[in-house]
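Here the structure is laid out as structure tokens; the discussion comes afterwards.
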Amino acid sequence: MNNPWSNFSSAFGCPIQIPKQNSNVPPSLPVPVGVFGVPLRSGCSNQMAFCAPELTDRKPEHEQKVSKRLNDREEDKDEAAACSLDNQYDRKIQPCIDLVDSLRKLDIGNDLMLPAIAVIGDRNSGKSSVLEALSGVALPRDKGVITRCPLELKLKKMTAPQEWKGVIYYRNTEIQLQNASEVKKAIRKAQDIVAGTNGSISGELISLEIWSPDVPDLTLIDLPGIAREAVGNQPQDNGQQIKTLLKKYIGCKETIIVVVVPCNVDIATTEALKMAQEVDPTGERTLGVLTKPDLVNEGTEETVLKIIQNEVIPLRKGYMIVKCYGQMDFCNELSFTSAIQQEREFFETHKHFSTLLDENKATIPHLANKLTDELVGRIIKTLPAIEKQVHDALQQAKKELQKYTQSTHPTVSDKTIFLVGLIKAFNEDISQTMHGKESWFGNEIRLFPKIRREFRTWGVKLLESSAKVEEIVCSKLPKYEDQYRGREFPDFISYWTFEDIIKEQITKLEEPAVAMLNKVIYMVEEKFLQLANKRFANFQNLNNAAQARIGCISDRQATTAKNCILTQFKMERIIYCQDNIYADDLKAARAEGISKDTKIKDLAFGCASRQCPSFALEMVSHVKAYFTGASKRLSNQIPLIILSTVLHDFGNYLQTSMLHLLQGKEEINYLLQEDHEAANQQKLLTSRISHLNKAYQYLVDFKSL
């Protein structure tokens, strides 16, 4: 006979070296140790999905197998070694599960993705019966939804004979339970307080801890059964509320999903399995549990077997089958041991399902072992990631706490240094913004690209004005010819006419330039205010001082910039250009000619003009030539004025003004006075850091086991 442990390996990937043994002597086994020193439960393969078959030879006849199980229950020769292995495994299970329970109790769920087992099922699927069998306590049973809040079941196995003990937690309430019979009433009361008495659903967690020698070391989260329609006085949207709540829990990548399905229904139609497939399409995190095998119609047993053998809807973690004791068993005070014995006898004597017992795929004890193995395996696998999450969250919380003063900067000297640091950081933000290097997040746009957009619009405005020169000349020349021509002969180019047309066009650009200035200064002021709110959010007085300076400097720089722009346009109305530059622009304008759309023939200059439109052509060329140079000048000059006065000077003056706050040392306490909201936030951060430090210590202590 082959050594039964030859293929044995750790549940967490660590192979075991088995020494050669005499075939007639039970093997002496080393304890397999996985990651963080967790040994493998006896009888489990490295996949943690199937257990080693029993080693006794059995005859194929069903009657002989039943007789052998019921009348001759000899212990296997390897029981001693296996029991020793189980004991060492069990000593590691509880610390492993307690670790995650302790982390979850610290209320740092937003920082960590903790492994969990969530139990879901359609209404009347037998979900509550499975949980009752695992926990050994009766749960509330009402018409409609039984579980109306997420119920966390923390089962703690006691090694030495001790009295049963339980504790229920909800809304900062802790109630001690002295007897298992008190659980049902306590849960119903908690659900009524948390979710109300009208059958509503709540996402608030209720936690129940049970210590008993008859329970496995296991933590489960019982979720409301999926209801297709409301019952009684329940809200009509109960079904949707339940689905939303379930997706919140089973959608977490670290959650193992236990789907409870009755044997006497079409598994493909169950809502619970459909929801599990939505969030876990590969079935990697899902375990199916079939219930009510005693209600299977005769002739359909093979269909159930195919489901359990993963031939219908495959799941990576496979399927198990259980027969739970019902409410009547609780009423008759059927003991836990007797109920387990009855379930085992059912499978041992069943013509079709007895083989499942051989494969450890049936009964509540095997389900408990399976769930424990899966949870421990998930915990071990995610411990490095959890440790990193705790470390990162702790560093981030400490960084945020540095924004506050009361606990970290108690003395005036410390506060002065802290204020210097705050102002220095703010001034650095201003400097980075001035040079277009400020930090940004997500889809946020930096300030300089926003300003550049306005400058681009200004450039387009100048191009449009330049393009309209021909049309303007054609519309203005008749008026100047008829109303303003002096003693000059027709077709002579009038410099005064040329100058008036240029001045009029330049003046029209003054208003858009000032409008652009106002837009840009609003952007700059808004950005600087955002930076002040970011750096000084926890210090209202300091923030107010910064905002007052920003507003004052903004008004002053807006006036300065506007005066500079008006001065620039005043100079532009003095028609002047270097001869060589103008000559080049005129040459280019003459070469380009007048566009085909210009209707020179419609000009009414007099007889001579109508016969020869050269005067109009020449005037258009001169106006275009000058306006080309003026446009280039204004296209750069106005943005330079705005950048200089509204961005750079504004930023420099603001930085200097903020440094002046350091001169009044008697005002430091006033400036660093925290508002009520900031004080509360500081307390929350301090508490969060304390919890994260505890979490980190839990991880360190666990690794040292």
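Cβ from N, Cα, C; glycine included.
Keep in mind that this structure shows the original residues, not the substituted ones.
Noted in Swiss-Prot for the protein shown:
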type: VARIANT; residues: PHE8 to Ser; note: In strain: Black-bone
type: VARIANT; residues: GLN21 to Arg; note: In strain: 25, Black Minorca, Fayoumi GSP and WL-F
type: VARIANT; residues: GLN94 to Arg; note: In strain: 16, 17, 25, 7, Black-bone, Black Minorca, Fayoumi GSP, WL-F and WL-N
type: DOMAIN; residues: 111-384; note: domain 'Dynamin-type G'
type: BINDING; residues: 121-128, 222-226, 291-294; note: GTP binding site
type: VARIANT; residues: LYS143 to Glu; note: In strain: WL-F
type: VARIANT; residues: MET158 to Val; note: In strain: WL-N
type: VARIANT; residues: ILE308 to Val; note: In strain: 25, 7, Black-bone, Black Minorca, Fayoumi GSP, WL-F and WL-N
type: VARIANT; residues: LYS317 to Glu; note: In strain: WL-F
type: VARIANT; residues: ALA339 to Thr; note: In strain: 25, 7, Black-bone, Black Minorca, Fayoumi GSP, WL-F and WL-N
type: VARIANT; residues: GLY377 to Glu; note: In strain: Black-bone
type: VARIANT; residues: GLN505 to Arg; note: In strain: Black Minorca and Fayoumi GSP
type: VARIANT; residues: GLN530 to Arg; note: In strain: Black-bone
type: VARIANT; residues: ALA583 to Thr; note: In strain: 16, 17, 25, 7, Black-bone, Black Minorca, Fayoumi GSP, WL-F and WL-N
type: DOMAIN; residues: 616-705; note: domain 'GED'
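Shown on the structure are the features that Swiss-Prot records.
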residue : record           : Cβ within 10 Å
GLN94   : variant position : 18
GLY121  : GTP binding site : 28
ASN124  : GTP binding site : 13
LYS127  : GTP binding site : 30
MET158  : variant position : 17
ILE226  : GTP binding site : 21
LYS317  : variant position : 21
ALA339  : variant position : 20
GLN505  : variant position : 21
ALA583  : variant position : 12
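In terms of DSSP secondary structure, the domain 'GED' (616-705) contains 82 helix, 0 strand, 8 coil.
A sphere of 10 angstroms centred on the C-beta of LEU223 (GTP binding site) encloses 24 other C-beta atoms.
When secondary structure is read from DSSP and collapsed to three states, PRO293 (GTP binding site) falls in the helix class. Each residue contributes its Cα atom, and for GLN505 (variant position) and ILE226 (GTP binding site) those atoms are 75 Å apart.
Annotation for ILE308 (variant position): spatial neighbours LEU290, GLY318, TYR319, MET320, ILE321, LEU356, LYS361, criterion Cβ-Cβ under 8 Å with sequence separation of six or more. You'll find the Cα of ASN124 (GTP binding site) roughly 32 Å from the Cα of GLN94 (variant position). Cβ neighbour count for PRO293 (GTP binding site): 22 (other Cβ atoms within 10 Å of its Cβ, all protein chains included).
Closest by Cα distance to ALA339 (variant position), from the recorded positions GLN94, GLY121, MET158, LEU223, LYS317, is MET158.
The closest partner of GLY121 (GTP binding site) among the variant positions, by CA position, is GLY377; the full candidate set was GLN94, GLY377, GLN530, ALA583. When the recorded positions GLN94, MET158, PRO293 are ranked by how far their Cα is from the Cα of GLY377 (variant position), GLN94 comes first. A distance of 20 Å separates the Cα atom of LEU223 (GTP binding site) from that of LYS317 (variant position). A straight line from the CA of PRO293 (GTP binding site) to the CA of LYS317 (variant position) spans 20 Å. A separation of roughly 22 Å, to the nearest angstrom, links the Cα atoms of ILE226 (GTP binding site) and LYS317 (variant position).
Fewest other C-beta atoms within 10 angstroms, among the variant positions GLY377, GLN530, are seen around GLN530.
The distance from the Cα of LYS127 (GTP binding site) to the Cα of LYS317 (variant position) comes to 18 Å.
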